[in-house]
Structures are given as C-alpha cells and as structure tokens.
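Enquirer: Quoted from Swiss-Prot, the note on the mutagenesis of Ser40 to Ala or Thr is: Abolishes enzymatic activity. Under the heading active site, Swiss-Prot lists Ser40, Lys84, citing similarity to another entry as support. Listed in Swiss-Prot as a mutagenesis experiment, Lys84 to His or Arg is described as follows: Abolishes enzymatic activity. Looking at Swiss-Prot, the entry for mutagenesis of Arg85 to Ala says: Reduces enzymatic activity. Where Swiss-Prot documents Asp131 to Glu or Asn as a mutagenesis experiment, the accompanying text is: Reduces enzymatic activity. Looking at Swiss-Prot, you'll find the mutagenesis Asp131 to Tyr noted as follows: Abolishes enzymatic activity.
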Amino acid sequence: MTVGTLPIWSKTFSYAIRSLCFLHIIHMYAYEFTETRGESMLPTLSATNDYVHVLKNFQNGRGIKMGDCIVALKPTDPNHRICKRVTGMPGDLVLVDPSTIVNYVGDVLVDEERFGTYIKVPEGHVWVTGDNLSHSLDSRTYNALPMGLIMGKIVAANNFDKPFWDGSIRNIWGFKWINNTFLDVQAKSN
C-alpha cells in the first residue's frame, strides 16, 4: 500500500456508509415502503400482507385532496400509524356516520349521540375514514385528524400473498395503483 491510498475494504466501507445515509434520507423525506394490517381499508387494501408505497412530499397534509389514501400517526396513540382515506377537508361539513346508526365500530362502543350529526372539519384538520366503515376506527371515533400527523400519501400497493409473476409485467407481486376515488358531483353537473 502506498501513502495516500486506502485499502479496498476501507473504500467499500465508505461507500456502504454513504449508501446507508442516502437511503435514510430517502426514507425520512421522500418515500417509504411499509406494511399495512387490518380490515379497515378492505377492499382497497388486503387485511394482511399488503405493503404500500408512500410519497412523503405530502407530509403534514401538503397537497392532500379529498379521496386520497394517507398514512398518519394515530391521534390516540402516536406509536402506531393508520391508513385511511380523506373524506373531509378543512371547512367541510361531514356526516359523522353515513352508513348506519349503530353505536359500535367492531367491538368498541362509540358515543351514540354523535351518530347522524354533522361536524364542521376545523382548519388544519381532515376527516378520515376507512373504506370498510363497519370495521374501521377513524375520525368517527377520534374526531378530525390534525394535518400535522399525516406522514404521506399512498400511491400504490403490493400484495405479497399473490404470486411473484402472473404473466403480466404490470402485476408483479400483486402490484396495484391506489387511486383517488372522490367524484365531485357538483363540478360534473356544471
């Protein structure tokens, strides 16, 4: 070894550290690939083995629109994350539970007086629900979600229960795009 040169293992270690730092920055600020569990987003996402692609440039609610699927910190337990669909934006009037007047969500008793009532979503908050309303703990339970808890927008998912290859390049491991399902009826009628 000559003066001023590093052994090959030292260069390899240096490249590995740089790569890890780069991946950490991407994970923190740009993109995340994470698992989802639970029945609240059926049929959009499976109850198990669905992994979602999350874009973090939508963090803190930046650019979020009605109908987008998001990942957020759970307001009642910041150590857990939730995956829900935005069904109300700041200033919107939302019906607390449009599906039924039952006062149970799963096994959890929910305040019966709130059902059938309208709530105005406060500024800086969004109203979120699961696609499977009968099995979802969401804004109907913990009220409007502060936009500061939003970690990103879900744009796609992979279901690892599916075979790796089913003959289509578009369907590797059950890949699917997660679309915004909101249809603005007022805008369409004008």
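Glycine is treated like the rest: Cβ placed from N, Cα and C.
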Enquirer: Roughly how many Å lie between the Cα atoms of Lys84 (mutagenesis position) and Ser40 (mutagenesis position), rounded to a whole value?
Expert: 8
Enquirer: Restricting to the chain of Ser40 (mutagenesis position) and a gap of 6 or more, list residues whose Cβ falls under 8 Å of its Cβ, or answer none.
Expert: Ile82, Cys83, Lys84, Gly130, Asp131, Asn132, His135, Ser136, Leu137, Asp138
Enquirer: What does DSSP say about Ser40 (mutagenesis position): helix, strand or coil?
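Expert: Note: Ser40 (mutagenesis position) is coil by DSSP, not helix or strand.
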Enquirer: Tally every other Cβ atom lying within 10 Å of the Cβ atom of Lys84 (mutagenesis position).
Expert: 26
Enquirer: Determine, from DSSP, whether Asp131 (mutagenesis position) sits in helix, strand or coil.
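Expert: Looking at the DSSP assignment, Asp131 (mutagenesis position) belongs to neither helix nor strand, so coil.
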Enquirer: Around Arg85 (mutagenesis position), which residues of its chain at least 6 apart sit with Cβ under 8 Å of its Cβ?
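Expert: Counting only residues 6 or more apart in sequence, the Cβ neighbours of Arg85 (mutagenesis position) under 8 Å are Met41, Thr44, Gly67, Asp68, Cys69, Ile70, Val128, Thr129, Gly130, Asp131, Thr181.
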